[in-house]
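**Q** What Swiss-Prot notes for the published mutagenesis of Arg34 to Glu is this: Decreased interaction with MYMK without affecting localization to the cell membrane. Under mutagenesis, Swiss-Prot gives Arg38 to Glu with this note: Decreased interaction with MYMK without affecting localization to the cell membrane. Annotation of the published mutagenesis Arg46 to Glu in Swiss-Prot: Decreased interaction with MYMK without affecting localization to the cell membrane; the original residue is retained in the structure shown.
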Amino acid sequence: MPVPLLPMVLRSLLSRLLLPVARLARQHLLPLLRRLARRLSSQDMREALLSCLLFVLSQQQPPDSGEASRVDHSQRKERLGPQK
């Protein structure tokens with residue numbers, strides 16, 4: 001019977017670990033976000049910041065697997081050196 005218990009144990013461990021992290025983030029991030037909102041009172045400034053943020057987030061996409069495998073293969077060849 002240990003197999004059905006494993007997901008439940010993992011879930012409870014994760015919730016116990018993540019809850020304090022979420023509280024800590026909320027305590028520190030909310031005042032910063034409120035201060036930022038006060039500074040960004042103009043609509044143009046908010047839109048400019050949002051567009052920059054969306055651009056940065058769109059650039060952090062993981063490479064597709066085909067591209068990564070080609071890079072791994074070439075790096076492996078460089079590490080191994082010339083074949084005899």
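Note: Cβ is positioned from N, Cα and C throughout, glycine not excepted.
This is the original sequence, none of the listed changes applied.
Describe the structural context of these features.
**A** Secondary structure at Arg34 (mutagenesis position), as computed by DSSP, is helix.
The Cβ neighbour count for Arg38 (mutagenesis position), using a 10 Å radius over every protein chain in view, is 8.
Sequence-distant neighbours of Arg46 (mutagenesis position) (same chain, 6+ apart, CB under 8 A from its CB) are Leu40.
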**Q** Using all protein chains in view, find how many other C-beta atoms are within 10 Å of the C-beta of Arg34 (mutagenesis position).
**A** 10
